[in-house]
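Here the structure is laid out as structure tokens; the discussion comes afterwards.
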Amino acid sequence: MDKCWFTLDNAHYPPPSLDSMRSGHPISPASLGHLIPSLAHLDQIINAKAIEPFPATMDIHGPTIIEDFKWDHSHEYSLSLGGKVPIPLAPAGVPFVDLNVGLGGAFSRSVANYWEFDRLERYIMQPTRSYVQKCIERDEVKRWIAKNKSMMMMGRWEVYMITGIIVARGGGRKKKEKTTGKEFSVEVTVEVPLIVEAGPGGKRNTARQKTWGTSQTGDFVWAVRLAKITKSGLHSDWKMETVFGKTSSFRGQKAIF
């Protein structure tokens, strides 16, 4: 099953009520039917004043309940470099003696994300073509399209409609830990035949660790599902498709499930 739910960077979007969404006047900036330029610009809602009211044939499905939800998403990166450079000293008048300079470096980084919720509620809707057509014909949406369509691509434009939301209830927590470490070493070795190896060496280590956490006691919209609506100058009509995590055109952002 393809992943299509994208988490929001902020936890300050209050959940909308079903009645407010059905009536076309949602009380949250993250509501079903909202049109946005991208997930990175969730605050820039194109139809912020009002959304097209849902027709009776296009109801909201949910809530689907998920209880005692835990999500751990961690990344760890590491990089190491090393090498040795031999420098013969014979041209300098010291026969059969070699000078070796060794360089080494290491870098590591780890980032951990952890969410825990008592309860998640999932709401989705399936927009019909007639509903989407009414949405893009609203004055504020037409103005946005006229201003942002690409003349370099023959008038192409795209917007994203929120078609699903996941509301976190019961107080979620988010913890992050970031650790970085650096090591840099230099070693100089003199090698002389039949003589014990000797030489100066130097090493430097630096380490840095940051740990922080936030708690969220109120309910908020945690994740959204999106439909991409786009029209090319080469086509007479627009098309719509659900955005999945593997979709490269969605700026590389990954879906969680």
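Start at 1 and count along the chain as shown; that gives each residue its number.
Quick reminder: no glycine exception, Cβ is built from N, Cα and C everywhere.
Keep in mind the model shows the original residues, not the substituted ones.
It should be emphasised that the depicted structure is a prediction, and the values quoted were computed from it without experimental measurement.
DSSP assigns R129 (mutagenesis position) to a helix in the three-state reduction. Here the residue is the original one, but Swiss-Prot notes a mutagenesis experiment at this spot, R129 to A: Impaired localization to the cell membrane. Abolished localization to the cell membrane; when associated with A-147--149-A.
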Long-range Cβ list for R129 (mutagenesis position), cut-off under 8 Å, min separation 6+ in sequence, same chain only, gives M240
